[in-house]
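According to Swiss-Prot, the mutagenesis experiment E136 to A carries this note: No change in activity; when associated with A-138; A-140 and A-141. According to Swiss-Prot, the mutagenesis experiment E138 to A carries the following note: No change in activity; when associated with A-136; A-140 and A-141. Here Swiss-Prot describes K140 to A as a published mutagenesis experiment; the accompanying note says: No change in activity; when associated with A-136; A-138 and A-141. The mutagenesis experiment E141 to A is recorded by Swiss-Prot, whose note states: No change in activity; when associated with A-136; A-138 and A-140. In Swiss-Prot, a mutagenesis experiment is listed as D208 to A, annotated with the note Almost no activity; when associated with A-210. In Swiss-Prot, the entry for mutagenesis D210 to A states: Almost no activity; when associated with A-208. The structure shown retains the original residue.
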Amino acid sequence: MGKKMVVALGGNAILSNDASAHAQQQALVQTSAYLVHLIKQGHRLIVSHGNGPQVGNLLLQQQAADSEKNPAMPLDTCVAMTQGSIGYWLSNALNQELNKAGIKKQVATVLTQVVVDPADEAFKNPTKPIGPFLTEAEAKEAMQAGAIFKEDAGRGWRKVVPSPKPIDIHEAETINTLIKNDIITISCGGGGIPVVGQELKGVEAVIDKDFASEKLAELVDADALVILTGVDYVCINYGKPDEKQLTNVTVAELEEYKQAGHFAPGSMLPKIEAAIQFVESQPNKQAIITSLENLGSMSGDEIVGTVVTK
């Protein structure tokens, strides 16, 4: 019997060197062909995705057109806008590939609000860079309005926002209902729209999409969390002569490698932490970190990728 899987798409599944809408749609057609391999094997999919380049470009457009009569939209609204655009492209691409395969299934995109704690320490120390690069003078002028800017690796100054951890997903029950009715679901785009309180007030923040995907996998009681990235395996001693691929690894082993500093913050580390958190959430859970091209191996005797178990 197939598994209920949350599949978190990496940036390379959407964006190539061409940032046009057409190119991103074409990339998602190729991505959808890989996802359909899983659907053919009987798996039930909840697909999440990033939005970093897309929301960055949208913020540039908002800034360029900002005026009294046409004010720029806030970050939470921009995240919602990219959830809509990428969700539209992805659902369209999935429908194309399902039709080619002769599979009759519905696809639904869910605008997803992810609840964060207003007392999260991340709000005291914004670290996530967003938007365009500015000169120091431009950044200092912008900071007078209350924004926080930091110098970014010699490339200029960028606005930084908090990256709080998700504590709940408002639409989780809706997503689970769709899955129970065998509807392929796209949700938690860009880590979700960050909201706080019972009134679900949007806040200026960015939620890591791997942590949001993990929280979603917990809430819908998924069997597996599949995190896609640009490499086939998680490695220790990455880029060194003694580099080693991890195939089957336990949470305890991953924790040791993490403490030894094998995983880079902002790159592989959040994927590792999300995988550990999901596998520890309940018995018999599995996390897989691999590349898009290896999705077809998920039901084989040997999964190509790093399989994390308790």
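Even glycines carry a Cβ here, placed using N, Cα and C.
Within the same chain, residues at least 6 positions away in sequence whose Cβ sits under 8 Å from that of D208 (mutagenesis position) are S163, G191, P270, A274.
Among the mutagenesis positions E141, D210, the residue whose Cβ has the fewest other Cβ atoms within 10 Å is E141.
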